[in-house]
Amino acid sequence: MATPAAVNPPEMASDIPGSVALPVAPMAATGQVRMAGAMPARGGKRRSGMDFDDEDGEGPSKFSRENHSEIERRRRNKMTQYITELSDMVPTCSALARKPDKLTILRMAVSHMKSMRGTGNKSTDGAYKPSFLTEQELKHLILEAADGFLFVVAAETGRVIYVSDSVTPVLNQPQSEWFGSTLYEQVHPDDVEKLREQLCTSENSMTGRILDLKTGTVKKEGQQSSMRMCMGSRRSFICRMRCGNAPLDHLPLNRITTMRKRFRNGLGPVKEGEAQYAVVHCTGYIKAWPPAGMTIPEEDADVGQGSKYCLVAIGRLQVTSSPVCMDMSGMSVPTEFLSRHNSDGIITFVDPRCISVIGYQPQDLLGKDILEFCHPEDQSHLRESFQQVVKLKGQVLSVMYRFRTKNREWLLIRTSSFTFQNPYSDEIEYVICTNTNVKQLQQQQAELEVHQRDGLSSYDLSQVPVPNLPAGVHEAGKSVEKADAIFSQERDPRFAEMFAGISASEKKMMSSASASGSQQIYSQGSPFPAGHSGKAFSSSVVHVPGVNDIQSSSSTGQNISQISRQLNQGQVAWTGSRPPFPGQPSKTQSSAFGIGSSHPYPADPSSYSPLSSPAASSPSGNAYPSLANRTPGFAESGQSGGQFQGRPSEVWSQWQSQHHGQQSGEQHSHQQPGQTEVFQDMLPMPGDPTQGTGNYNIEDFADLGMFPPFSE
């Protein structure tokens, strides 16, 4: 039996607002109707609830969501600001070309903090130190290499916490004078404020204009100032520190000590009663005090006075810009000094060498006109020179004038001056002068020349060591007893000792007539050396005495006369001073040797040649002329032809007929100014190809070194 709801389902469904009537099956329709009726009921309730929220609760919910977004935005902005400040405070981050990301900034900040606390490299701590060195030895080596001293001062108060014992050789102050004092007491009064700024770790009035090296622009310090003043930032400054005046005799006088003394005196001499200061370059870092993991005793707690930071630095003597006498002059006493003037001649700088040159201290000359020290008669000249050097603009101008020294004496000074121009504005900045004491400079130059002359005069030429040669062996291979017998400057006028050292093998080639040492060999200045001429000339052509020295034919006499005139222009003669030979005639003869009837030479020509003995040196044939028929062309008409034994006259006539044509045709073709060419003209005479090779006999030349024997 159907229920009333099921009797009219479409009608019931149509009564429900929002429902849709569908033609469905009865059973399905009943279920559909129930579902459809339930869903609108829920939807109506939800709408009513939403309507209530819109009316009553929509405002607070929207406000809470907006408030939450604003909080998150402000939080992100604050975090970005803090990370930006952290990036500025960490040196590794600020040194980057572009801004790093947040993670990189945090990582670098952690690394920087670890490095400051000393916990960043625990694994490698001490690995740099050699195993054989203790901590104290390593500290001394480091300080000695740095040539400085280590000191630690409190940042807030400047109290000295620690100073190394190397302060004693650097500043001549004992270590005890630094302990218990402040660093402000050790520096010059004018440098206290600069030191206070370097020790300060908080923001102060230092924030000013800085130069950006990357862009080249000048800008104000902003966040970089906090980075410069933060803990762990580097410090580097120059100040004047007080030096002790106690002599330190126990220190060794070495190069380092001399350099320290020179640098300490770089600021000039100290007046009596004033403290001496040295320029010290301090480099270090601001560190946390006390260090991490370190506790200080109670008695030392008041030293830091509750300080949180300290300066750990090394102080080293700074090389001063003032020139020092020993640096700029090698002399023991300087002769010049530098000065700088403005365009009006006012002295603005003087180097300390003026003390030794003119007697004034540098501070006595500063701010004064150079004309005040010039002689009245030279003032106009000096004034004109300064005006001229200003017009020259860079060119050097020298002037000499009289300068009044401190002891009221007039000193002749030479000043070489030139101007320095500003490269940007092309304006003259100042005038640089080099002032030289002329008299003292001349004295030093004279002393130097005397010293050089003394050094040359003490050099004995007679004691020059000779290279070690075999005993008694001459450079040409001949055996002599005294190496300098031939080349001696002081020699017997008749050259008696020239044949004293000849060996027995050479004596076989000499005749008995040449054994007398009192004979004159040749005239002085002869182009052919006397005696062993083959040894005197180290050329490839060997001079054979007796063949090359004396010729007797008229044709060869003319030839020799022409050669002699050519050789006399560039002849080789003895350079030593010898007394003139008695009876020496004037050189007006046509012969090269000037042997005439009035000459004191003996009539026997065999005394002139060691090869004149027919048994020892005459070859079989016409290789050598017999010299038997000498003509007046040789200027020896008073001699007979029978003096040369064993050389028939037909040999000479045959040689003359064969060689006269060739000699007359070639007498101008091979003549050279040198002596070697004469030998080349004469030596082919014995071995002319027209004579045939049969004229030579090797056995006849057994005693001559120029024809070594060989076995066929």
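Our numbering is plain: 1 for the first residue shown, then up by one each step along the chain.
Cβ coordinates come from backbone N, Cα and C, glycine included.
The domain 'bHLH' annotation in Swiss-Prot covers 63-116.
Sequence-distant contacts (6 or more apart, same chain, Cβ under 8 Å) of Leu86 (mutagenesis position) comprise Cys93, Ile105, Leu106, Ala109. According to Swiss-Prot, the mutagenesis experiment Leu86 to Glu carries this note: Compromises SIM1:ARNT2 heterodimer stability. Compromises NPAS4:ARNT2 heterodimer stability.
Around the Cβ of Leu106 (mutagenesis position), the number of neighbouring Cβ atoms within 10 Å comes to 16. The annotation that Swiss-Prot gives for the mutagenesis experiment Leu106 to Glu reads: Compromises SIM1:ARNT2 heterodimer stability. Compromises NPAS4:ARNT2 heterodimer stability.
Under the heading domain 'PAS 1', Swiss-Prot lists 134-209.
Here the residue is the original one, but Swiss-Prot notes a mutagenesis experiment at this spot, Leu141 to Glu: Compromises SIM1:ARNT2 heterodimer stability. Does not compromise NPAS4:ARNT2 heterodimer stability. Counting every protein chain shown, the number of other Cβ atoms lying within 10 Å of the Cβ of Leu141 (mutagenesis position) is 12.
Record note (Swiss-Prot) on the mutagenesis of Ala145 to Asp: Compromises SIM1:ARNT2 heterodimer stability. Does not compromise NPAS4:ARNT2 heterodimer stability. In the three-state DSSP assignment, the secondary structure recorded for Ala145 (mutagenesis position) is helix. Taking all protein chains in view, 8 other C-beta atoms sit within 10 angstroms of the C-beta of Ala145 (mutagenesis position).
Here Ile238 (mutagenesis position) comes close to Val279, Val280, His281, Cys282, Gln318: these same-chain residues lie at least six apart in sequence, with C-beta atoms under 8 angstroms from its C-beta. One mutagenesis experiment named in Swiss-Prot is Ile238 to Asp, and its note says Compromises SIM1:ARNT2 heterodimer stability. Does not compromise NPAS4:ARNT2 heterodimer stability.
The domain 'PAS 2' annotation in Swiss-Prot covers 323-393 and rests on sequence analysis. Mean per-residue pLDDT, taken over the domain 'PAS 2' (323-393), amounts to 83.
According to Swiss-Prot, the domain 'PAC' annotation covers 398-441. Tertiary proximity for the domain 'PAC' (398-441) is limited to same-chain residues at least six positions away from its ends with a CB under 8 Å from its CB atoms, namely 333, 335-343, 345, 348, 354, 357-360, 364, 373-375, 377-378, 381-382, 385-386, 389-390, 392.
Annotation note: Leu106 (mutagenesis position) sits in a helical segment as assigned by DSSP. Helix first, then strand, then coil: DSSP counts for the domain 'PAC' (398-441) stand at 4 helix, 29 strand, 11 coil.
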